[in-house]
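Taking it in order: structure first as structure tokens, then the write-up.
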Amino acid sequence: MSEPEVTYSTVRLHKSSGLQKLVRHEETQGPREVGNRKCSAPWQLIVKALGILCFLLLVTVAVLAVKIFQYNQHKQEINETLNHHHNCSNMQRAFNLKEEMLTNKSIDCRPSNETLEYIKREQDRWDSKTKTVLDSSRDTGRGVKYWFCYSTKCYYFIMNKTTWSGCKANCQHYSVPILKIEDEDELKFLQRHVIPENYWIGLSYDKKKKEWAWIDNGPSKLDMKIRKMNFKSRGCVFLSKARIEDIDCNIPYYCICGKKLDKFPD
């Protein structure tokens, strides 16, 4: 009997493509992870270094900002000081200029002051001479008690009591009109110097014009004051040391005549 024939075969198992990829991935993954672990250490150092640099930069920027702020403040203080000094200098120059102008003005006014003093001396001399001349003729026997002059005007006081019309006639007898008071200064002057009596003056009520009028029908700086007195249109006005007032023209009072001088005595 013959021996059976034995046949040998080699069985080869082929890995599937998915399994091959998995094996290959595992084979390659191992070395990469090792490489990553080796490379991560230098990067961490770099990141830390960059963080430190950023921190230093922030600190530097903060310090610079503080320095710039302090510099600006210091600069502003210096500018304010300079401006204050400049303003003080301007004020000092202006003060010096005004002082110089006042000095020059006072120098310029000296001739005017000297002129005014001269005029006053001459006026006083003229007043004294005029009063002396007129006083020497005061006793005329016609009722003139006294007279005197002030500035460019002479005043005649007739001390015979009469009506306003009689006063006007007596003044005309001396070729001097009944007194017209030019302004409030003259009024105050007369009230200081007259004897305490009542005196007719040249102001009466014009019934035709229905207004108060002076003897020459001219204006006076006293008109406004008279209008404020609200006279009652009773006829005529008299003067006393205390007031001027309207009253019946037929009441007898003393009389004041007044005239401006045309020529100064030498």
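Placed from the backbone N, Cα and C atoms, the Cβ positions cover glycine too.
Here the original residues stay in place, and none of the substitutions has been built in.
Feature annotations, courtesy of Swiss-Prot:
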- Ser2 to Asn: In strain: C57BL/6 and C57BL/6 X BALB/c (VARIANT)
- Val34 to Ala: In strain: C57BL/6, C57BL/6 X BALB/c and NZB (VARIANT)
- Glu117 to Asp: In strain: C57BL/6 and C57BL/6 X BALB/c (VARIANT)
- Val133 to Ile: In strain: NZB (VARIANT)
- 150-258: domain 'C-type lectin' (DOMAIN)
- Ala169 to Gln: No effect on MHC class I peptide tetramer binding; when associated with T-170 (MUTAGEN)
- Tyr174 to Ser: No effect on MHC class I binding; when associated with S-173 (MUTAGEN)
- Ser175 to Gly: Increases stability. Increases stability and improves binding to MHC I class ligand; when associated with G-121; G-197 and K-227 (MUTAGEN)
- Phe189 to Ser: In strain: NZB (VARIANT)
- Ile195 to Pro: Greatly reduces MHC class I peptide tetramer binding; when associated with S-196 (MUTAGEN)
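Sequence-distant neighbours of Ser175 (mutagenesis position) (same chain, 6+ apart, CB under 8 A from its CB) do not exist here. Counting residues of the domain 'C-type lectin' (150-258) by DSSP class, helix then strand then coil, yields 27 helix, 40 strand, 42 coil. If you average pLDDT over the domain 'C-type lectin' (150-258) in this model, you get 87.
The Cβ neighbour count for Ala169 (mutagenesis position), using a 10 Å radius and every protein chain shown, is 13. Secondary structure from DSSP puts Glu117 (variant position) in a helix. Here Tyr174 (mutagenesis position) is positioned 23 angstrom away from Phe189 (variant position), judged by their C-alpha atoms.
Cβ contacts within 10 Å of Ile195 (mutagenesis position), excluding its own Cβ and spanning all protein chains shown: 11. The Cβ of Glu117 (variant position) lies under 8 Å from the Cβ of no residue that is in the same chain and 6 or more residues away along the sequence. Counting every protein chain shown, 15 other Cβ atoms lie within 10 Å of the Cβ of Tyr174 (mutagenesis position).
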